[in-house]
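Engineer: I grabbed these lines from Swiss-Prot:
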- Gly112, Ser113, Thr318: pyridoxal 5'-phosphate binding site (BINDING)
- Val227 to Gly: Decreases activity toward 3-aminobutanoate by 2-fold. Increases activity toward the aromatic beta-amino acid 3-amino-3-phenylpropanoate by 2-fold (MUTAGEN)
- Arg260 to Leu: Decreases activity toward 3-aminobutanoate by 30-fold (MUTAGEN)
- Asn285 to Ala: Decreases activity toward 3-aminobutanoate by 4-fold. Increases activity toward the aromatic beta-amino acid 3-amino-3-phenylpropanoate by 3-fold (MUTAGEN)
Amino acid sequence: MPDFGANDLDAFWMPFTPNRRFKRHPRMLSSASGMWYRTPESREVLDATSGLWCVNAGHDRPKIREAIQKQAAEMDYAPCFNMGHPLAFQFASRLAQITPKGLDRIFFTNSGSESVDTALKIALAYHRARGKGTKTRLIGRERGYHGVGFGGISVGGIPKNRMYFGSLLTGVDHLPHTHGLPGNTCAKGQPENGAHLADDLERIVALHDASNIAAVIVEPVAGSTGVLIPPKGYLERLRAICDKHDILLIFDEVITGFGRVGAPFAAERFGVTPDLICMAKGLTNAAVPCGAVAASGKIYDAMMDGADAPIELFHGYTYSAHPLACAAGLATLETYREDDLFARAAGLEGYWQDAMHSLADARHVVDVRNLGLVAGIELEPRPGAPTARAMEVFETCFDEGLLIRVTGDIIALSPPLILEKDHIDRMVETIRRVLGQVD
């Protein structure tokens, strides 16, 4: 292994990482191709997490790599304030062809966190443009993850994401989560119980009045909190209540977008169309940072018609629609289409589901959840040391040649959509073996 001295490791303050623990036992990746990472020691590691839920088409896709190289040689950067470049408009048009019907106005960001904060700001500005400026309250959900911007952590519901950063945004409420309901343990696909929890939105409306509520934001499938699948009928109820009270519904599809659940977006999988969709990750196969918000025509038209200044939305980023990101995104969408990866994910769901639920009797496992090509395997916490068991499983799996993701005491799996059945078998065999080794 290369010599990573103390100074080499000290400079980088790593995100979402126990830095002190990492430096005692660093894990390094040096290259990637297809389903595999390679370490500096030339050891192969099977990617069961698509990097961080984002390399949906697999690593080192030639079409994407070559598009980035070509664009970098032609034009490395172009601003999109008061001017544009052709790829930005091409990318937006192509993306609008696969978003749910009616969500065809695209605002580019650089990450999922930025997409969430952008969607929240659009929701507030939309109501103001319609002369309903009192509609400012935002509704999130317990255990929700919406990135790390101040808007996202305010509507998010993971305590560790919130507790260190003060009072956050005011005027935010949270719906109850749907985790751990009786009768839902080891449900395959959508669980039967829990749709009634959406009705808590009516309680919040009664408390604050609909005239003060702007939007509800949820992940259709809550990923970072441990793969929580929405109960049957839950999202439909949220949509109906939002419609009843003129409240916008925002889907955070940063994880679920681009084939993860066997459809372009979870909105289509569940048959529920929101007013705004947040996306990132699989948008460019993670080759270049990029995010986007897809907005409905009614929102865009209201902003254009109700603007009280030449600039209809005072919002944007230096790197919005970055030329390299647009090149990567266009090539990524073409790769999804050429390889029919969304349908491929749907076709593998049955095998994936059976394989994941075969772990229900493995040591320490208390629940298994799945949808599309995503799964959560929940472990019994180690007494007096929550999260310690899952972290040890993560580290041991890596040493055994498998990259997984853990959140709390839950193993989260989200492999590239190019995986084969033998990859699934290997994941299950490794996880079962490691669970048998870890106390």
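Glycine too: its Cβ is placed from the backbone N, Cα and C atoms.
Tell me about the surroundings of these features in the structure.
Structural biologist: In three-state terms derived from DSSP, Thr318 (pyridoxal 5'-phosphate binding site) belongs to neither a helical nor a strand segment and is classed as coil.
Under the three-state DSSP scheme, Val227 (mutagenesis position) falls in the coil class. Other Cβ atoms within 10 Å of the Cβ of Val227 (mutagenesis position), summed over all protein chains shown, number 28.
DSSP classifies Arg260 (mutagenesis position) as coil under the three-state reduction.
When secondary structure is read from DSSP and collapsed to three states, Asn285 (mutagenesis position) falls in the coil class. Non-local contacts of Asn285 (mutagenesis position) by the CB criterion (under 8 A, 6+ apart in sequence, same chain) comprise Cys54, Val55, Asn56, Ala57, Arg61, Ile64, Ala328, Thr332, Thr335.
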Engineer: Take the C-alpha atoms of Ser113 (pyridoxal 5'-phosphate binding site) and Val227 (mutagenesis position) and report the distance between them in angstrom, rounded.
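Structural biologist: On Cα coordinates alone, these residues lie 19 Å apart.
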Engineer: Given the recorded positions Gly112, Arg260, Thr318, find the one whose Cα is closest in space to the Cα of Val227 (mutagenesis position).
Structural biologist: Arg260
Engineer: Counting across all protein chains shown, how many other Cβ atoms sit within 10 Å of the Cβ of Thr318 (pyridoxal 5'-phosphate binding site)?
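Structural biologist: Step by step: centre on the Cβ of Thr318 (pyridoxal 5'-phosphate binding site), count other Cβ atoms within 10 Å, giving 10.
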Engineer: Which Cβ among the recorded positions (Ser113, Arg260) has the fewest C-beta neighbours inside 10 Å?
Structural biologist: Ser113
Engineer: Would you mind checking how many other C-beta atoms are within 10 angstroms of the C-beta on Gly112 (pyridoxal 5'-phosphate binding site)?
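Structural biologist: Result for Gly112 (pyridoxal 5'-phosphate binding site): 30 other Cβ atoms within 10 Å.
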